Amino acid sequence: MRPIQSPPGVSVPVKSRPRRRPDLTLPLPQRDVSLAVPLPLPPTSGGSGGSSGSAPSSGGSASSTNTNSSIEAKNYSDLVRGNRIGSGAGGTVYKVIHRPSSRLYALKVIYGNHEETVRRQICREIEILRDVNHPNVVKCHEMFDQNGEIQVLLEFMDKGSLEGAHVWKEQQLADLSRQILSGLAYLHSRHIVHRDIKPSNLLINSAKNVKIADFGVSRILAQTMDPCNSSVGTIAYMSPERINTDLNQGKYDGYAGDIWSLGVSILEFYLGRFPFPVSRQGDWASLMCAICMSQPPEAPATASPEFRHFISCCLQREPGKRRSAMQLLQHPFILRASPSQNRSPQNLHQLLPPPRPLSSSSSPTT
């Protein structure tokens, strides 16, 4: 059967999808030069309106991390795969050794035989994340394509995740929160929304440096600020407007969504349990009702006014009322975490209890 053709000289209008909606344009977090932690501006290649200079490099452990990033894709054979240290919906993570340098890394093997368009998007996001360089963000060193399987070489965090950690001392919790906020503010300044902030995606090493990890569901935002409406991430830590799209007129601010997830995680550290009146492993209906219908959880009355206010700034039902990561870095609760006090060896040893390992599996693989 031949397709129906329009008569000569008659043009048929073709409907085109609108490229952007002005009402969905969201403000970017503004750079605050008074921050104790310098945050580089978004790269100029992302569009107009950025700084003409290049982003300043971060100091501290980030500079030392750069010395490990000289592994080329052609040297994949130099990696010796060891134990599996974690697994999730996006893939499996293995501990590997780079034989020429004897350095340890984490190798994430991404699941699935993806279509070409999906593979290009994954590779594009990984390439952008390779340029991320901050002391509180897990470094992405290299990407490999092995027989159609995408594998990502990451910084190795030897103490695992903070899932199950109970940090009831506010001074220590303030230092923990400051590190996470520092990394989150840096990511947001580069138009990167994580979308899955939770304790199991916050890693710690033997130096007690806390870093944000697992960008398997992160999204790079263009200058047009396309809305992030896809349901990725862990529902227990999702913001109300992300679960129920009828809230907030259907608009989703990815930055504010990360702040909600951060607030739930920090309150969970303080309480030693999931802060909502349901189990985070419960059924979806119970979780959604608790998050969308009930009042946001609060810090207990026994906590300090500063901490109670900090949690309130994160867990506002209306996204526009939540503070940005850069604003929260100036909150009185965070400012009490003086690096000169919290970075002494004695306090570092007591900062957190030994976290649970990423995985109970210890069988070596090849």
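Any Cβ shown, glycine's included, is placed from N, Cα and C.
Where a substitution is noted, the model still shows the residue that was there originally.
What Swiss-Prot lists as active site, proton acceptor is Asp196, and the listing cites sequence analysis. Around Asp196 (active site, proton acceptor), a 10 Å sphere centred on its CB holds 25 further CB atoms from the protein chains shown.
According to Swiss-Prot, the ATP binding site annotation covers Ile85, Gly86, Ser87, Gly88, Ala89, Gly90, Gly91, Thr92, Val93, Lys108, on the basis of sequence analysis. Residue environment of Val93 (ATP binding site) contains 23 other Cβ atoms, counted within 10 Å of its Cβ in all protein chains.
Among the features that Swiss-Prot reports, domain 'Protein kinase' is placed at 79-334, with the record citing sequence analysis. The average pLDDT computed over the domain 'Protein kinase' (79-334) stands at 88.
There are 24 other Cβ atoms within 10 Å of the Cβ belonging to Lys108 (mutagenesis position). Under its mutagenesis annotations, Swiss-Prot gives Lys108 to Met the following note: Loss of activity.
Looking at Swiss-Prot, the entry for mutagenesis of Lys108 to Arg says: Loss of activity. Phosphorylated by MAPKKK5. DSSP classifies Lys108 (mutagenesis position) as strand under the three-state reduction.
For the published mutagenesis Thr224 to Ala, Swiss-Prot gives the following note: Impaired phosphorylation by MAPKKK5; when associated with A-230.
Thr224 to Asp appears in Swiss-Prot as a mutagenesis experiment; the accompanying note says: Constitutively active; when associated with D-230 or E-230.
One mutagenesis experiment named in Swiss-Prot is Ser230 to Ala, and its note says Abolishes phosphorylation by ASK7/BIN2. Impaired phosphorylation by MAPKKK5; when associated with A-224.
Under its mutagenesis annotations, Swiss-Prot gives Ser230 to Glu the following note: Constitutively active; when associated with D-224.
According to Swiss-Prot, the mutagenesis experiment Ser230 to Asp carries the annotation: Constitutively active; when associated with D-224.
Listed in Swiss-Prot as a mutagenesis experiment, Thr234 to Asp or Glu is described as follows: Abolishes activity of MKK4 against MPK6. For Thr234 (mutagenesis position), the number of other Cβ atoms no farther than 10 Å from its own Cβ, over all displayed protein chains, is 18.
For the recorded site, Thr234 (mutagenesis position), the DSSP three-state label reads coil. Quoted from Swiss-Prot, the note on mutagenesis experiment Thr234 to Ala is: Abolishes phosphorylation by ASK7/BIN2.
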| request: Out of Val93, Lys108, Thr234, give those recorded positions positioned within 10 angstroms of Asp196 (active site, proton acceptor), comparing C-alpha atoms, in sequence order. | output: Thr234
| remark: Here the 10 Å Cβ neighbour count for Gly91 (ATP binding site) comes out at 20
| task | From the binding-site residues Ile85, Ser87, Gly91, Val93, pick the residue whose C-alpha lies nearest to the C-alpha of Lys108 (mutagenesis position). | result | Val93
| message | Counting across all protein chains present, how many other Cβ atoms fall within 10 Å of the Cβ of Ile85 (ATP binding site)? | response | 22
| task | Round to a whole number and give the Cα-to-Cα distance in Å for the pair Val93 (ATP binding site) and Thr234 (mutagenesis position). | result | 18
